[in-house]
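Here's what Swiss-Prot has on this protein:
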- HIS119: active site, pros-phosphohistidine intermediate (ACT_SITE)
- LYS13, PHE61, ARG89, THR95, ARG106, ASN116: ATP binding site (BINDING)
- ASP15 to Asn: In KRm5; lethal due to loss of phosphorylated active site intermediate; when associated with S-97 (MUTAGEN)
- ARG89 to Cys: In KRn3; lethal due to loss of phosphorylated active site intermediate; when associated with S-97 (MUTAGEN)
- PRO97 to Ser: Killer of prune mutation. Conditionally dominant lethal mutation in individuals with a null mutation in the prune gene (MUTAGEN)
- ARG106 to Cys: In KRm7; lethal due to loss of phosphorylated active site intermediate; when associated with S-97 (MUTAGEN)
- ASP122 to Asn: In KRm12; lethal due to lower enzyme activity; when associated with S-97 (MUTAGEN)
- ALA127 to Thr: In KRm9; lower enzyme activity; when associated with S-97 (MUTAGEN)
- GLU130 to Lys: In KRm4; lethal due to loss of catalytic activity; when associated with S-97 (MUTAGEN)
Amino acid sequence: MAANKERTFIMVKPDGVQRGLVGKIIERFEQKGFKLVALKFTWASKELLEKHYADLSARPFFPGLVNYMNSGPVVPMVWEGLNVVKTGRQMLGATNPADSLPGTIRGDFCIQVGRNIIHGSDAVESAEKEIALWFNEKELVTWTPAAKDWIYE
């Protein structure tokens, strides 16, 4: 996959949806120059969430995390672009909002780690796994934005 075709999985969590932050989050990724290739508005089942967070299943906070993520609708998305996984994580800010810098999504919009409004893949491999878990191949839209020549050399 070409470097500017890298994909990441980003999901607005229930608190981000309830607070009306979906548009602001999408706007930040669009303004950066990343391309949206998939988006859903859904209420995730506990089974799906348990698969998504399987690597955390032994942690004491796991049941609470699954319940929180199942407490309202979420907005899973797939974004594409050059170094989108790394840059996306930087845009999100630290997992704990108290450690997030102003200008990051978490630094600007949240206070506590238990309500940190957004998830982002931490590596290309986890992005591929998460994208396959939440979207089927037909839901990933291939298109060319008119602005691409103004973003990439």
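Even glycines carry a Cβ here, placed using N, Cα and C.
Everything Swiss-Prot records as a feature, shown here on the structure.
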residue: LYS13; record: ATP binding site; Cβ contacts under 8 Å, 6 or more apart: TYR68, MET69, VAL74, ARG115, ASN116, ILE117, ILE118, HIS119
residue: ASP15; record: mutagenesis position; Cβ contacts under 8 Å, 6 or more apart: GLY72, CYS110, ARG115, ASN116, ILE117
residue: PHE61; record: ATP binding site; Cβ contacts under 8 Å, 6 or more apart: none
residue: ARG89; record: mutagenesis position; Cβ contacts under 8 Å, 6 or more apart: GLY120, SER121, ASP122
residue: THR95; record: ATP binding site; Cβ contacts under 8 Å, 6 or more apart: ARG106, VAL113, ASN116
residue: ALA127; record: mutagenesis position; Cβ contacts under 8 Å, 6 or more apart: ARG7, THR8, PHE9, VAL85, SER121
residue: GLU130; record: mutagenesis position; Cβ contacts under 8 Å, 6 or more apart: PHE9, HIS52, SER121
ATP binding residues LYS13, PHE61, ARG89, THR95, ARG106, ASN116: largest Cα-Cα distance, in Å and rounded to whole number: 22
Spatial neighbours of PRO97 (mutagenesis position) that are distant in sequence (at least 6 apart) but have CB under 8 A: ARG106, GLY107, CYS110, ILE111, GLN112, VAL113, ASN116
DSSP three-state assignment for ARG89 (mutagenesis position): helix
